[in-house]
Amino acid sequence: MAFPLKDDLGRAKDCWGCPSDTPALSTCSNADIFRRINAMLDNSLDFTGVCTTPNTKGKCEHLQDYQDTEGPAASRMLFSTSHEPLPRGLPDTNDLCLGLQSLSLTGWDRPWSTQDSEAGGHSSTPTAAQSVFSMLNSPMGKPSPLGFLTFDPIGSDLMEKYPTPLLRSSRLDSRSILDSRSSSPSDSDTSGFSSGSDHLSDLISSLRISPPLPFLPLGGGVSRDPLKLGIGSRLDQDHAALAAATVSPLGITKGWPSTSVWPSWDLLDSAEDPFSIEREARLHRQAAAVNEATCTWSGQLPPRNYKNPVYSCKVFLGGVPWDITETGLINTFRVFGALSVEWPGKDGKHPRCPPKGNMPKGYVYLVFESEKSVRALLQACSQDLLSQDGLSEHYFKMSSRRMRCKEVQVIPWVLADSNFVRSPSQRLDPSKTVFVGALHGMLNAEALASIMNDLFGGVVYAGIDTDKHKYPIGSGRVTFNNQRSYLKAVSAAFVEIKTAKFTKKVQIDPYLEDSVCQVCNAQPGPFFCRDQVCFKYFCRSCWHWQHSMEILRHHRPLMRNQKSRDSS
């Protein structure tokens with residue numbers, strides 16, 4: 001029985017029974033063990049041609065046997081070369097090749113007796129390596145049946161015998177190879193091989209196995225290791241090209257975490273920081289405060305001409321006396337109608353109480369029960385007309401125990417300012433929509449659309465996000481009619497807006513929707529990578545999988561704001 005490969009002329013080769021430089025399996029010394037295993041498996045293994053040729057000098061005599069590790073022994077068990085389907089539970093060719101790929105160690109393309117020398121030649125079977133690699137295109141996206149046990153990774157005994165730099169800085173994690181998402185019967189705990197007896201496991205562990213077939217050699221000027229560039233994460237050709245241009249052969253071990261050859265699983269299983277992605281996503285929402293603007297818009301905001309405006313029942317009160325209390329506010333404004341008070345820090349445990357012992361931050365929100373109360377309040381205010389912008393500011397005089405006749409600013413919100421449609425017949429495409437954060441309170445939807453259209457062009461819609469009282473929450477959405485304008489806006493990221501009344505830096509991100517992970521297509525994808533190398537949705541495990549690579553580790557996640565807009 002043999003593993004058929006094809007030589008350069010397309011003819012089948014037997015890498016276990018023919019004289020070659022390829023390391024061979026020491027089957028002759030294991031014949032009795034194989035017969036006992038075959039008997040336990042109802043003689044399902046084909047031993048034709050096996051153990052008929054002794055390991056004579058000049059063929060495979062120089063190979064050293066490796067019998068200290070159980071994992072490689074199991075992953076290189078004999079299997080039938082016939083075209084009949086394998087017995088239930090036995091590993092097939094794909095499974096065995098998975099084990100080969102996981103062992104991408106220096107010198108596996110040469111006999112072990114010549115690992116430390118430069119004389120070892122590379123294998124002459126590149127087509128076999130390519131075919132094996134093609135079967136491993138995406139272990140996460142294309143479930144493959146895995147019918148063998150999860151054995152321990154190569155241990156310290158191998159590191160002591162062969163202390164190569166890669167071994168010293170690496171650790172093979174079998175879970176990354178064996179974590180298939182297939183629902184195949186051969187994956188289940190009741191499959192034939194997975195539920196084998198302890199005696200069978202003992203037989204397997206006692207096998208004397210030589211090194212595996214050459215696979216993905218790291219030497220010889222190879223520019224990159226396909227395994228380490230994210231097998232299973234479905235990096236497309238653009239990603240692979242970027243990785244090939246960034247990772248050099250000499251620095252191939254430096255581009256990965258020193259604790260694991262297969263990326264991400266240490267990070268995934270980290271008990272110290274299970275919510276690191278969420279924390280980074282929350283920090284990104286305040287990124288405008290610490291990042292420089294890439295472009296600036298300056299000018300006049302569009303004039304506002306209202307006919308019978310309808311207001312939100314919620315108004316902003318700025319510049320309130322520092323010693324004001326909730327009782328004092330209600331007593332002052334209840335002449336206009338029933339109301340409640342919302343203090344800053346509404347996300348805390350007591351949103352309707354002044355923070356830190358009646359020490360407000362200088363502003364507060366009033367929520368009236370009727371829109372008519374807001375109209376009455378505005379009529380009682382003095383107005384400062386801002387002729388250059390067509391805006392007017394409302395001020396109301398109030399007093400506290402220690403401050404007499406203090407003017408506070410009243411900022412209402414007209415409901416018509418929440419949405420602006422430039423082309424009513426244009427269909428709004430979420431994939432061409434951006435999220436704009438850190439908006440100034442004086443920016444309405446029309447002004448936002450005008451600014452974004454001046455900068456990037458193609459704006460067909462702008463909307464301001466509001467809470468349950470239909471009052472702005474400081475963010476908005478802008479939809480474009482073409483992909484180029486959309487990508488320009490996303491690439492800009494931070495834009496500074498300068499007007500006669502205020503200067504504000506806003507933050508632009510892709511608009512996020514509920515989506516499945518675009519890598520595994522199996523789990524929800526709440527995390528989005530805005531970097532154009534990725535630019536897709538990820539589940540937690542796929543995010544760690546892809547972004548554990550050094551060239552992608554600087555990417556920051558985005559998440560939809562989980563805080564309900566009805567929280568107030």
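Glycine too: its Cβ is placed from the backbone N, Cα and C atoms.
Database features, via Swiss-Prot:
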| type | residues | note |
| --- | --- | --- |
| BINDING | Cys517, Cys520, Cys539, Cys542 | Zn(2+) 1 binding site |
| BINDING | Cys529, Cys534, His547, His555 | Zn(2+) 2 binding site |
| DOMAIN | 313-410 | domain 'RRM 1' |
| DOMAIN | 432-513 | domain 'RRM 2' |
| MUTAGEN | Ser174 to Asp | Stimulates premature CPE-dependent polyadenylation and translation in primary oocytes. Does not diminishes the interaction with cpsf and papd4/gld2 |
| MUTAGEN | Ser210 to Ala | Abolishes degradation by the proteasome; when associated with A-138 and A-248 |
| MUTAGEN | Cys539 to Ala | Abolishes RNA-binding |
| MUTAGEN | His547 to Ala | Abolishes RNA-binding |
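Where Swiss-Prot records a feature, it is marked here on the structure.
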| residue | record | Cβ neighbours (10 Å) |
| --- | --- | --- |
| Cys517 | Zn(2+) 1 binding site | 22 |
| Cys520 | Zn(2+) 1 binding site | 21 |
| Cys529 | Zn(2+) 2 binding site | 21 |
| Cys534 | Zn(2+) 2 binding site | 22 |
| Cys539 | mutagenesis position | 20 |
| Cys542 | Zn(2+) 1 binding site | 27 |
| His547 | mutagenesis position | 26 |
| His555 | Zn(2+) 2 binding site | 16 |
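For Cys520 (Zn(2+) 1 binding site), the recorded positions whose C-alpha atoms fall inside a 10 Å radius of its own C-alpha are Cys539, out of Cys529, Cys539, His547. Listed in chain order, the extra residues whose Cβ falls within 8 Å of the Cβ center of the Zn(2+) 2 site residues Cys529, Cys534, His547, His555 are Asp531, Val533, Phe538, Trp543, Gln546, Leu552, Arg556, Pro557.
Among the recorded positions Cys517, Cys539, Cys542, His547, the ones whose Cα sits within 10 Å of the Cα of His555 (Zn(2+) 2 binding site) are His547, in sequence order.
Of all the recorded positions in the record (Cys517, Cys542, His547), the one with the smallest CA separation from Cys534 (Zn(2+) 2 binding site) is His547. Checking each of the recorded positions (Cys529, Cys539, His547) against Cys517 (Zn(2+) 1 binding site), the C-alpha distance stays within 10 Å for Cys539.
Cys529 (Zn(2+) 2 binding site) sits 10 Å from His547 (mutagenesis position), taking the CA atoms of both as reference points. Calculated from their C-alpha atoms, the gap between Cys539 (mutagenesis position) and His547 (mutagenesis position) amounts to 12 Å. Secondary structure at His547 (mutagenesis position), taken from DSSP and collapsed to helix, strand or coil, is helix.
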